[in-house]
Amino acid sequence: MEAAHSKSTEECLSYFGVSETTGLTPDQVKRHLEKYGPNELPAEEGKSLWELVVEQFEDLLVRILLLAACISFVLAWFEEGEETVTAFVEPFVILLILIANAIVGVWQERNAENAIEALKEYEPEMGKVYRADRKSVQRIKARDIVPGDIVEVAVGDKVPADIRILSIKSTTLRVDQSILTGESVSVIKHTDPVPDPRAVNQDKKNMLFSGTNIAAGKAVGIVATTGVSTEIGKIRDQMAATEQDKTPLQQKLDEFGEQLSKVISLICVAVWLINIGHFNDPVHGGSWFRGAIYYFKIAVALAVAAIPEGLPAVITTCLALGTRRMAKKNAIVRSLPSVETLGCTSVICSDKTGTLTTNQMSVCKMFIIDKVDGDVCSLNEFSITGSTYAPEGEVLKNDKPVRAGQYDGLVELATICALCNDSSLDFNETKGVYEKVGEATETALTTLVEKMNVFNTEVRSLSKVERANACNSVIRQLMKKEFTLEFSRDRKSMSVYCSPAKSSRAAVGNKMFVKGAPEGVIDRCNYVRVGTTRVPLTGPVKEKIMSVIKEWGTGRDTLRCLALATRDTPPKREEMVLDDSAKFMEYEMDLTFVGVVGMLDPPRKEVTGSIQLCRDAGIRVIMITGDNKGTAIAICRRIGIFSENEEVTDRAYTGREFDDLPLAEQREACRRACCFARVEPSHKSKIVEYLQSYDEITAMTGDGVNDAPALKKAEIGIAMGSGTAVAKTASEMVLADDNFSTIVAAVEEGRAIYNNMKQFIRYLISSNVGEVVCIFLTAALGLPEALIPVQLLWVNLVTDGLPATALGFNPPDLDIMDRPPRSPKEPLISGWLFFRYMAIGGYVGAATVGAAAWWFLYAEDGPHVSYHQLTHFMQCTEHNPEFDGLDCEVFEAPEPMTMALSVLVTIEMCNALNSLSENQSLLRMPPWVNIWLLGSICLSMSLHFLILYVDPLPMIFKLRALDFTQWLMVLKISLPVIGLDELLKFIARNYLEG
């Protein structure tokens with residue numbers, strides 16, 4: 001049934017053809033079950049494990065590697081002689097890399113899929129219904145409830161479907177809807193129609209929503225919708241429909257992979273074509289086919305050389321280390337790639353309650369009447385410090401601390417706050433904080449009494465557990481609470497009937513203490529309290545009181561005000577009828593006004609500074625709240641989202657105002673606005689969509705089930721540590737301390753991580769460029785192989801992987817939070833950088849080939865061949881006069897390969913030092929700023945020595961131990977790369993950065 005909240009109870013009953021007393025007949029139940037289906041949320045159709053595994057191989061680079069592995073496997077199969085074993089090493093290693101990558105990928109995907117399952121925990125197991133086949137109420141499984149069923153709910157029950165309330169069987173019905181609306185205060189329900197068909201969930205005061213909890217009272221209602229049609233069901237559908245986008249880094253790496261694969265394909269084809277003439281060379285035994293296969297192997301080597309196999313592992317490691325650093329700052333990251341996305345966040349949409357504020361109501365102002373002279377009335381106004389439930393703070397008058405006990409009016413005000421109250425404070429020893437027990441508003445009054453300490457109780461010697469209610473218990477010993485007149489909507493107040501305790505010999509009789517909404521309570525006051533006397537309440541005095549309340553309720557503070565009053569001579573207990581709440585109004589008449597307290601959910605202390613940080617970093621903060629607009633704007637001014645006198649017409653909207661705008665203007669509003677009030681969860685998703693249309697990277701916070709679709713849609717969903725499991729599973733990050741400042745710290749960390757990733761991605765790629773140049777040069781010049789695939793894999797994975805990982809520990813730049821967020825479209829490698837890589841890569845390639853050639857041409861223990869013989873080695877046979885007196889086997893000697901590999905590794909270690917900073921000289925940023933990097937370079941070199949000097953490794957890698965003169969040559973060839981990069985950095989600093 002649509003818009004049940006706007007229909008009268010009679011209309012709802014006749015729509016389903018049911019009577020409130022008897023319920024549906026078995027026949028109707030059967031028909032409704034067929035029409036509407038069972039009352040449950042369908043299970044999520046997840047991807048099977050096999051589908052997830054296949055998905056991991058959709059990446060182009062992965063496919064090229066897979067192809068290379070298959071080809072080298074086939075080639076290894078046809079290999080003859082002693083090389084058979086070593087030939088299988090390479091395809092085996094490539095496959096291992098691919099499998100490891102796939103496992104990590106599948107594990108991450110699996111985590112993301114659990115969000116929808118978590119919604120299940122809000123489904124109630126059972127429900128209580130009236131049906132025509134039984135006289136009394138019967139308990140049935142919640143999934144069997146159908147629209148039209150008459151359902152009974154009582155305190156502690158979980159609501160089994162979306163229900164329109166027909167009648168309330170207690171004084172009040174309070175419902176905790178925080179999982180749906182995110183607002184922590186429980187809501188008082190009624191049975192009248194809500195005429196507005198477009199009302200937001202917070203305003204549907206005559207509806208009970210599936211999955212919410214009954215906090216107090218008992219009621220009977222008619223089921224309006226079940227299953228997927230309920231509010232929580234709609235949330236599930238939104239979540240199921242939300243596809244996760246790739247993070248900016250994933251998109252970058254995908255683009256990069258595509259470009260790389262095109263380049264690789266081109267180079268492979270080029271190498272093949274250049275050498276078609278050599279296919280028949282005698283070295284291949286004159287067989288064209290074997291010649292083709294030989295160059296095929298070189299093409300495979302090229303593919304292996306060009307792909308940075310170590311990159312996925314290094315990125316994962318760097319992100320994982322980043323998540324550990326963030327966890328120390330209370331930000332728990334659930335999906336690794338989002339660590340980097342945080343770095344380009346340009347908009348943070350934050351909930352107000354609990355994130356920007358403490359979610360601990362606290363009284364910050366109060367007043368009592370000072371004196372009344374005819375129509376002139378003066379007030380004593382006080383402010384109270386402390387913004388949490390901790391009983392620590394002082395009472396100030398004109399900014400100077402005062403003793404509250406000196407003012408008779410404050411003693412009575414404290415008495416009302418302590419007695420007209422069902423809540424208390426509790427010190428949680430495990431968390432080390434004071435927490436509320438009961439309603440937030442009432443706990444604020446309990447805390448106020450503790451701060452006022454009107455009877456000067458000795459509290460310094462008490463433990464924190466005893467301190468929690470010390471001053472309240474003193475007051476509760478003086479007066480005994482007999483009974484409570486519950487809050488009701490018509491009078492907007494509640495009261496307690498108290499009698500003096502036997503022990504106190506004060507000459508006071510019974511009293512009634514009242515607290516409630518100011519207009520309601522003050523209308524029933526005939527007197528005001530001045531000191532210990534009471535004075536008649538005249539029109540001008542009432543106007544004065546109401547004007548202060550109005551001033552407090554608007555403007556910068558927007559406090560929630562409560563009036564406190566006493567009935568000095570209440571009726572006798574015996575004369576009062578306590579089971580008829582309609583009579584409560586008469587008992588709360590003839591009151592004496594005592595004072596007013598103003599409270600708010602105060603902003604967290606650190607938030608103002610964090611918002612300033614965001615402003616410096618070019619990040620816009622948008623506050624989104626279910627609260628009303630006045631309160632929202634006031635908090636925005638307090639924390640610096642708006643300045644004190646800023647005009648907010650185009651920058652703050654309610655959900656309704658936003659909906660009423662045409663679509664184009666809604667989109668425009670999202671570009672300007674910094675505050676949305678009275679919003680529904682669906683608005684959050686809409687806002688994210690509009691922001692994404694401007695290419696903004698949005699971080700969205702949320703804690704309720706209602707926030708899950710928006711959390712899933714935003715690039716960075718941020719759930720609260722105290723939030724629901726659904727919100728946490730739909731988000732990328734969880735704030736352990738629910739604090740907005742933690743988000744800003746995480747953004748800073750994200751920026752630092754991205755900068756470091758840029759450095760090591762560039763480092764790894766320049767290494768690959770060098771390897772490609774090396775293989776291309778040997779093939780183009782017709783030289784013997786300088787590097788074989790298994791050596792390339794070793795370099796890409798191990799020797800380069802360690803320094804690359806260590807580059808993830810580079811310290812962040814000092815001005816990292818003074819720059820605007822980087823555009824997600826900014827390429828990883830810009831034009832100048834591309835030139836730099838090409839220059840460095842070109843040097844690396846030339847140096848490795850040069851080192852191998854040096855051994856052939858000039859080394860003391862080398863064959864001293866001529867350059868012509870070296871470039872035409874393919875034609876070497878015993879019968880060829882050009883190669884007279886030369887053993888052709890020499891062209892397959894391991895020494896030149898060892899020289900080439902050692903030069904490659906040494907240059908890479910120098911390059912790692914170059915990568916400490918993008919443009920800073922090594923003189924300005926010496927190597928020891930990153931001690932991890934020095935350690936990893938030592939480790940990499942040790943591993944290189946391992947494969948040179950420890951059997952059987954040299955055989956597998958086809959290497960030979962080097963002597964001292966050869967190592968000297970390696971260093972001479974390698975070290976100039978540092979000078980080359982310093983020169984390029986110098987040009988960048990002085991001529992390119994304007």
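Cβ from N, Cα, C; glycine included.
Original residues fill every noted site, and no substitution is shown.
Features as listed in Swiss-Prot:
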- Val304, Ala305, Ile307, Glu309, Asn796, Asp800: Ca(2+) 1 binding site (BINDING)
- Asp351, Thr353, Asp703: Mg(2+) binding site (BINDING)
- Thr353, Glu442, Arg489, Lys515, Arg560, Thr625, Gly626, Asp627, Arg678, Lys684, Asn706: ATP binding site (BINDING)
- Asn768, Glu771, Thr799, Asp800, Glu908: Ca(2+) 2 binding site (BINDING)
- Val795 to Ala: Impaired interaction with DWORF and PLN; when associated with A-802 and A-809 (MUTAGEN)
- Leu802 to Ala: Impaired interaction with DWORF and PLN; when associated with A-795 and A-809 (MUTAGEN)
- Phe809 to Ala: Impaired interaction with DWORF and PLN; when associated with A-796 and A-802 (MUTAGEN)
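Candidate recorded positions: Val304, Asn768, Phe809, Glu908. Nearest to Arg560 (ATP binding site) by Cα distance: Phe809. Using a 10 angstroms CA-CA radius around Gly626 (ATP binding site), the binding-site residues that qualify from Ala305, Asp351, Thr353, Glu771, Thr799, Glu908 are Asp351, Thr353. Put simply, Phe809 is the one of the recorded positions Asn768, Asn796, Asp800, Phe809 whose Cα lies nearest to the Cα of Arg678 (ATP binding site). Between the candidate binding-site residues, Thr353, Asn706, Asn796, the densest Cβ environment within 10 Å is the one around Asn706. Among the binding-site residues Arg489, Arg560, Arg678, the residue whose Cβ has the fewest other Cβ atoms within 10 Å is Arg489. Residue environment of Ala305 (Ca(2+) 1 binding site) contains 28 other Cβ atoms, counted within 10 Å of its Cβ in all protein chains. The two recorded residues, Ile307 (Ca(2+) 1 binding site) and Leu802 (mutagenesis position), have Cα atoms 17 Å apart. For the recorded site, Thr353 (Mg(2+) binding site), the DSSP three-state label reads helix. Of Val304, Ala305, Arg489, Asn796, Phe809, all annotated as recorded positions, the residue with the shortest Cα distance to Glu771 (Ca(2+) 2 binding site) is Ala305. Of Arg489, Asn706, Asn768, all annotated as binding-site residues, the residue with the shortest Cα distance to Ala305 (Ca(2+) 1 binding site) is Asn768. When the alpha carbons of Asp351 (Mg(2+) binding site) and Leu802 (mutagenesis position) are compared, the span between them is 42 angstrom. Residues near Asn768 (Ca(2+) 2 binding site) in space but far in sequence (CB under 8 A, at least 6 apart, same chain), listed by position: Ala305, Ala306, Ile307, Pro308, Asn796, Gly841.
Thr799 (Ca(2+) 2 binding site) has Glu309 as its nearest neighbour among the recorded positions Val304, Glu309, Asn706, Phe809, going by CA to CA distance. For the pair formed by Val304 (Ca(2+) 1 binding site) and Val795 (mutagenesis position), distance between Cα atoms is given as 11 Å, rounded to the nearest Å.
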